[in-house]
Amino acid sequence: MARPIDVSQLIAGINKKKGLDENTSGKISKPRFLNKQERSKQERLKENEESLTPTQSDSAKVEIKKVNSRDDSFFNETNDKKRNPSKQNGSKFHFSWNESEDTLSGYDPIVSTRAIDLLWKGKTPKNAAESSYMGKHWTEKSLHEMNERDWRILKEDYAIVTKGGTVENPLRNWEELNIIPRDLLRVIIQELRFPSPTPIQRITIPNVCNMKQYRDFLGVASTGSGKTLAFVIPILIKMSRSPPRPPSLKIIDGPKALILAPTRELVQQIQKETQKVTKIWSKESNYDCKVISIVGGHSLEEISFSLSEGCDILVATPGRLIDSLENHLLVMKQVETLVLDEADKMIDLGFEDQVTNILTKVDINADSAVNRQTLMFTATMTPVIEKIAAGYMQKPVYATIGVETGSEPLIQQVVEYADNDEDKFKKLKPIVAKYDPPIIIFINYKQTADWLAEKFQKETNMKVTILHGSKSQEQREHSLQLFRTNKVQIMIATNVAARGLDIPNVSLVVNFQISKKMDDYIHRIGRTGRAANEGTAVSFVSAAEDESLIRELYKYVRKHDPLNSNIFSEAVKNKYNVGKQLSNEIIY
């Protein structure tokens with residue numbers, strides 16, 4: 001067995017490979033300990049050697065050239081002008097050796113800090129990561145790309161809440177689902193200039209016009225939300241799917257659509273808006289659609305004459321419609337669509353029996369082949385409305401608009417205290433002077449309306465008109481015309497007229513006498529703050545009000561404050577002891 005190699009021979013072989021001196025290659029030197037001065041001297045010598053001898057990595061960096069970089073001529077040109085030409089070719093550092101030995105003189109790194117990089121720094125959108133994770137917004141997607149989450153966001157955006165089994169998704173725009181005929185589409189977008197549907201229109205039209213199954217519909221939405229067009233468009237769509245009828249057949253079968261509304265003013269407003277659409281649509285489609293209204297104030301002879309050539313759409317108040325049916329002025333065999341507009345107001349005005357009577361008559365007189373569709377619209381959902389819906393509607397779709405706070409009308413509510421009518425008028429004069437017309441003042445009694453109009457005539461320069469139930473139909477229409485054409489600045493009206501008014505841009509609503517019910521209060525102040533405009537509602541409270549109503553009013557004013565500007569007078573709080581109990585509940 002061979003003897004193992006000596007350690008000295010192994011070390012000598014390693015040193016030989018490294019090119020060390022042969023005299024020391026075979027010797028093992030004993031470690032020698034250095035003092036502090038010797039160690040410092042050795043470190044300085046080592047640093048000088050490293051600085052004078054470029055490493056392999058440094059040499060590689062010198063040879064690398066910058067390629068395919070962005071064009072920085074604009075930024076570099078500016079920086080070059082600021083440099084001192086005499087120093088551009090000089091060394092960056094001054095050492096004891098020659099400049100030719102400076103290894104950094106030609107150093108041009110491929111990566112450097114540039115002005116353009118500094119400008120672009122931080123320009124990445126903050127929500128870039130969120131967008132890449134969550135995906136595109138529903139407005140950026142096509143219809144087939146929409147998923148359940150997108151439809152849910154769309155409903156949240158427009159404050160649409162639905163229930164009632166399978167409910168169709170809302171319209172994203174007028175054209176996409178091809179529900180509306182092209183000729184009617186041109187009327188809506190080009191002639192009437194409605195670029196996009198309102199929330200109530202978005203959810204009503206696809207659910208009412210679903211050809212697979214005509215379902216009943218109950219919509220809860222505030223006034224001024226576009227409800228009229230929401231039911232007029234489906235009526236016209238359904239009519240366009242059948243051939244036009246001659247006048248003789250219209251007389252024999254009666255109207256195709258029946259629209260009930262609580263007041264004369266609202267009936268006439270619906271007729272006017274519907275005729276605005278049908279007049280243009282008739283020219284586009286050659287479909288002669290006749291719209292007739294039946295309201296109180298017109299004699300039976302006048303109604304009989306207007307119905308002599310039949311009609312396609314009938315708009316009526318419940319009482320006058322029953323009179324016409326009992327006098328055999330019309331028949332209702334072919335009513336395909338029945339609309340109850342402002343259903344809660346009809347109930348408030350005592351029309352519940354008349355409404356149910358009409359619904360029964362329509363069902364009894366209808367031909368067996370007619371599949372009637374019932375649409376109901378209301379601003380508030382009450383037990384009576386629910387009872388009617390349960391009794392006369394078949395598995396309806398329920399849709400509520402404006403549940404979210406952000407969709408509330410932009411109304412500032414101000415509640416002031418006044419001892420009597422004289423005190424109210426004294427406080428009212430400077431208020432109305434601050435607002436542009438039109439202005440609506442609501443009162444509870446006709447005598448107050450006449451007294452208030454006389455006060456304005458004597459003590460101000462403002463022109464006023466009066467609207468209440470004692471006026472004849474011609475007087476009411478004349479008053480509304482004066483108000484709509486800005487010939488008078490203020491209209492004094494009772495609750496009866498509150499629902500039927502459709503006056504745009506009302507800047508101020510005054511409750512000179514607070515209403516007896518909260519529903520009426522809500523409908524009154526709803527005359528302003530419409531179509532995303534801001535409005536103001538001022539209410540005067542005296543010492544003779546119902547305490548429960550004032551407590552309810554206080555809660556409503558505190559809860560519905562979209563502008564964060566509501567004012568509830570301390571005098572009213574102290575008089576009716578409201579606000580204190582709520583504070584105690586919060587504290588304890």
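Cβ coordinates come from backbone N, Cα and C, glycine included.
Modelled residues match the original; the substitutions are not represented.
Quick look at what Swiss-Prot lists:
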type    : residues                                                       : note
DOMAIN  : 208-399                                                        : domain 'Helicase ATP-binding'
BINDING : Ala221, Ser222, Thr223, Gly224, Ser225, Gly226, Lys227, Thr228 : ATP binding site
MUTAGEN : Thr223 to Ile                                                  : In PRP28-117; no growth at 15 degrees Celsius
MUTAGEN : Glu265 to Gln                                                  : In PRP28-99; no growth at 15 and 37 degrees Celsius
MUTAGEN : Met376 to Ile                                                  : In PRP28-32; no growth at 15 degrees Celsius
DOMAIN  : 427-579                                                        : domain 'Helicase C-terminal'
MUTAGEN : Pro438 to Leu                                                  : In PRP28-61; no growth at 37 degrees Celsius; when associated with L-468 and D-486
MUTAGEN : Ile440 to Phe                                                  : In PRP28-56; no growth at 37 degrees Celsius; when associated with S-546 and E-584
MUTAGEN : Phe442 to Gly                                                  : In PRP28-101; no growth at 15 and 37 degrees Celsius
MUTAGEN : Phe442 to Ser                                                  : In PRP28-55; no growth at 37 degrees Celsius
MUTAGEN : Met491 to Lys                                                  : In PRP28-52; no growth at 37 degrees Celsius
MUTAGEN : Arg499 to Lys                                                  : No growth at 15 degrees Celsius
MUTAGEN : Arg499 to Gly                                                  : In PRP28-86; lethal
MUTAGEN : Leu549 to Val                                                  : In PRP28-66; no growth at 37 degrees Celsius; when associated with T-449; A-541; N-580 and V-586
MUTAGEN : Ile586 to Val                                                  : In PRP28-66; no growth at 37 degrees Celsius; when associated with T-449; A-541; V-549 and N-580
Give the helix, strand or coil assignment DSSP yields for Lys227 (ATP binding site).
helix
Give the distance between the Cα atoms of Phe442 (mutagenesis position) and Gly224 (ATP binding site), rounded to the nearest whole Å.
18
At a 10 Å cut-off from the C-beta of Met491 (mutagenesis position), count the other C-beta atoms across all protein chains.
26
Ordered by sequence, the long-range same-chain Cβ contacts of Ser222 (ATP binding site) under 8 Å (at least 6 apart) are Ala379, Ile401, Gly402, Pro409, Gly526
Beyond the listed site residues Ala221, Ser222, Thr223, Gly224, Ser225, Gly226, Lys227, Thr228, identify every same-chain residue whose Cβ lies within 8 Å of the center of their Cβ atoms for the ATP site.
Thr198, Ile200, Ala230, Phe377
Starting from the Cβ of Ile440 (mutagenesis position), draw a 10 Å sphere and report how many other Cβ atoms land inside it.
26
In Å, rounded, how far does the Cα of Gly226 (ATP binding site) sit from the Cα of Met376 (mutagenesis position)?
14
If you average the pLDDT over the domain 'Helicase ATP-binding' (208-399), what number do you get?
89
Take the C-alpha atoms of Lys227 (ATP binding site) and Glu265 (mutagenesis position) and report the distance between them in angstrom, rounded.
16
Of the binding-site residues Ala221, Gly224, Ser225, which one has its Cα closest to the Cα of Met491 (mutagenesis position)?
Gly224
